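Undergrad: Swiss-Prot lists Ala92 to Pro among its natural variants, and the accompanying note reads: In strain: LO28. Among the natural variants in Swiss-Prot is Glu124 to Asp, noted as: In strain: LO28. A natural variant is reported in Swiss-Prot for this position, Phe261 to Leu, and the note states: In strain: EGD5. What Swiss-Prot says about the natural variant Cys375 to Arg is this: In strain: EGD5.
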Amino acid sequence: MLYSKENKESYLEPVFGSSAEDRDIPKYTLGKEPLEPRIAYRLVKDELLDEGSARQNLATFCQTYMEDEATKLMSETLEKNAIDKSEYPRTAELENRCVNIIADLWHAPKDQKFMGTSTIGSSEACMLGGMAMKFAWRKRAEKLGLDIYAKKPNLVISSGYQVCWEKFCVYWDIDMRVVPMDKEHMQLNTDQVLDYVDEYTIGVVGILGITYTGRYDDIYALNEKLEEYNSKTDYKVYIHVDAASGGFFTPFVEPDIIWDFRLKNVISINTSGHKYGLVYPGIGWVLWKDESYLPEELIFKVSYLGGEMPTMQINFSRSASHIIGQYYNFLRYGFEGYRTIHQKTSDVAQYLAHAVEQTGYFDIFNDGSHLPIVCYKLKDDANVNWTLYDLADRLQMRGWQVPAYPLPKSLENIIIQRYVCRADLGFNMAEEFIQDFQASIQELNNAHILFHDTQQSGVHGFTH
């Protein structure tokens, strides 16, 4: 055979016989010479070998599977910049359709003009919702003659809050008034919420799916309390619903729960498309019931690449591929498709909860009957020499990532464990997990020496 190329290494030798494998490639400085694509690919892939399997990660809410067609479509649109509305008008139209679909799903009133935008996730969406509440409160307060500088404005939320709300309050100088959860109220205690509200309250956050346990705040009852409060004062207080987890789940599986724009005092909602919207990270959405709840000064008219567009985002340039992936899912599944997928996921969660309870060692906090989250603690009389941290370690040895952590402040002495069931966790995979779960417990029961901590320090809050 004749060869026309002098450097045969690039096409004859395997990756592991190449010169790149003969030396230690710089890792914290740029290498002197470029590498062939196949070698760079292999080196990076090898770096990731010892990471856990995303499919076995029961700690995350984030989507870990999409159909091949969706993945292909997203990979073909990675180069599109979502901010370039004039350059990619059809992409902008798909985003507009997504906002309209979500507004319809959340029962936005037909006689009002809703507003909405995509974000890189629910954390950014919460920031935008919080900013709108602060600016709207300031305008209302100034109009009523309140000295807005006399003290800091405040935000009311349960202690089951997601960490992005703490960030929001720090970044925008807001006093976060936390309503503590207790054993009788493992979500927002609506009977106490008005004790935390005053004329400096920019809003109350209701959580549709507390990250710790998967439980819902009673948004309907919260609306009733604020309606009572608002009827007696000119200093109106409204609700932002953090539906990062529940916003794309509850409408399909529990449509009778009234939590959305049907409630008078719910004025804005956020959700994560990369959770039960079934898109890879990261994509989020935030909507306002009416344009009057989104102060004009937060909307910027940006001249960019030949066009002018309104924008209300903290971030600027980002790929449009996740917006396109979200629209693909809406088109592909429709209402019935989402309902079928989420109902199956809920069934799997309840199956897991039953299997956990059958061991006799655990008290169940959440059995997957709302969000498909299984959450439990060791019984006080379990009479075992191991902790949930030990169990988490044993499961990790089998590839499963299952978190154990303390509940929020006022309940931090309670250690719980949690599974997040996603669309790609079917009954067969769930059965494999239960077998590993039972085997791990058996190993711990038979272990002669255990090394464990009774508590894990400094771990509170989660990210979207």
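Cβ atoms are placed via backbone N, Cα and C, with glycine included.
Just so you know, the substitutions we noted aren't modelled in this structure.
Show me how these features fit into the shown structure, please.
TA: All protein chains shown were included, and the count of other CB atoms within 10 Å of the CB of Ala92 (variant position) stands at 19. DSSP classifies Ala92 (variant position) as helix under the three-state reduction.
Sequence-distant contacts (6 or more apart, same chain, Cβ under 8 Å) of Glu124 (variant position) comprise Gly284, Gln313, Ile314, Asn315. DSSP assigns Glu124 (variant position) to a helix.
The Cβ neighbour count for Phe261 (variant position), using a 10 Å radius over every protein chain in view, is 22. In three-state terms derived from DSSP, Phe261 (variant position) belongs to neither a helical nor a strand segment and is classed as coil.
Residue density at Cys375 (variant position): 26 other Cβ atoms are found within 10 A of its Cβ, drawing on all protein chains shown.
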